[in-house]
Amino acid sequence: MEKTKEKAERILLEPYRYLLQLPGKQVRSKLSQAFNHWLKVPEDKLQIIIEVTEMLHNASLLIDDIEDSSKLRRGFPVAHSIYGVPSVINSANYVYFLGLEKVLTLDHPDAVKLFTRQLLELHQGQGLDIYWRDTYTCPTEEEYKAMVLQKTGGLFGLAVGLMQLFSDYKEDLKPLLDTLGLFFQIRDDYANLHSKEYSENKSFCEDLTEGKFSFPTIHAIWSRPESTQVQNILRQRTENIDIKKYCVQYLEDVGSFAYTRHTLRELEAKAYKQIEACGGNPSLVALVKHLSKMFTEENK
């Protein structure tokens, strides 16, 4: 018979394991491997750091889906629609602390400090994002970018920060991490409202249903202050496909997608420059190139 402790662990982790079996892009692992071109962290430490980052990322997705009232994740039902909200919250929080336990095995005096700081950043960013959405407050582009750096940058910063503790490479990688954090999130925002891959994979334009202020919608709202169409559509939390299609067309008409593509191209170019300044990194360049295909190819 299954031991009681093992059985309890299995039950606790089931929602988390459900999420793990969904197909993912493993971008964070690839990113850590790419940064190791410079940092040359011993393999045993690197594996622990990658595991910790993946654990925190996936646990935060479980919570995100609850906070966003999402229906689908990677084209599958969200964990809380199967296991219920209380179990999923508990499972995700449990995994945060399993991550902390793993960080302790790195056996470095600064590791826990770094872990704590980056998780605080992550929650501060997420809190702002939710506040704007739920109070119908449209942030400026600058406010939005600052929030993204806390939210997306939090986990990027954790992986690379932990790696640097075990590396002789002491260049300041924060500017590059910030560029990549913005690039990833704005690309994600664009994909959610514009890409075929996303509309088949996520419920169509889920960011509109969630009422989320994302990079293209923020541009549309601030560039056409005389119109409140986008705010009103976001406020409705609509699942109506026709309204969502109308909104996407409106974003196209007011130049928000073109502006988003332009911003992504600028961030991409900036990333290449920063990578070069740090001494070059073929695998990181390849990763950025691969992610850029989405917003370059579909507009040829």
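We count from 1, first residue shown onward.
Every residue gets a Cβ built from N, Cα and C, even glycine.
Keep in mind that this structure shows the original residues, not the substituted ones.
What Swiss-Prot records for this protein:
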type    : residues                                      : note
BINDING : Lys25, Arg28, His57, Arg74                    : isopentenyl diphosphate binding site
BINDING : Asp64, Asp68                                  : Mg(2+) 2 binding site
BINDING : Asp64, Asp68                                  : Mg(2+) 1 binding site
BINDING : Arg73, Lys151, Thr152, Gln185, Lys202, Lys212 : dimethylallyl diphosphate binding site
MUTAGEN : Tyr259 to Cys                                 : Results in prenatal animals lethality
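The structure, with features from Swiss-Prot marked on it.
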residue	record	Cβ within 10 Å
Lys25	isopentenyl diphosphate binding site	9
Arg28	isopentenyl diphosphate binding site	20
His57	isopentenyl diphosphate binding site	19
Asp64	Mg(2+) 2 binding site	17
Asp68	Mg(2+) 2 binding site	19
Arg73	dimethylallyl diphosphate binding site	23
Thr152	dimethylallyl diphosphate binding site	23
Gln185	dimethylallyl diphosphate binding site	21
Lys212	dimethylallyl diphosphate binding site	17
Tyr259	mutagenesis position	17
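Looking at Arg74, Lys151, the binding-site residues in this record, the fewest other C-beta atoms within 10 angstroms of the C-beta turn up around Arg74. Note on proximity: of the binding-site residues Arg73, Arg74, Lys151, Lys212, the one nearest Tyr259 (mutagenesis position) is Lys212, by Cα distance. Counting in whole angstrom, Arg28 (isopentenyl diphosphate binding site) lies 13 from Gln185 (dimethylallyl diphosphate binding site) by their C-alpha atoms. Between the CA atoms of Asp68 (Mg(2+) 2 binding site) and Thr152 (dimethylallyl diphosphate binding site) there is a gap of 16 Å. In three-state terms derived from DSSP, Lys25 (isopentenyl diphosphate binding site) belongs to neither a helical nor a strand segment and is classed as coil. In three-state terms derived from DSSP, Tyr259 (mutagenesis position) belongs to a helical segment. Ranked by CA distance from Lys151 (dimethylallyl diphosphate binding site), the binding-site residues Lys25, Asp64, Arg74 have Asp64 at the top as the closest. Listed in chain order, the residues near the isopentenyl diphosphate site other than Lys25, Arg28, His57, Arg74 are Gly24, Gln26, Val27, Glu54, Asn58, Leu61, each with its Cβ within 8 Å of the site Cβ centroid. In the three-state DSSP classification, Asp68 (Mg(2+) 2 binding site) falls within coil. Of all residue pairs in the isopentenyl diphosphate-binding list (Lys25, Arg28, His57, Arg74), the one with the greatest Cα separation is 16 Å apart.
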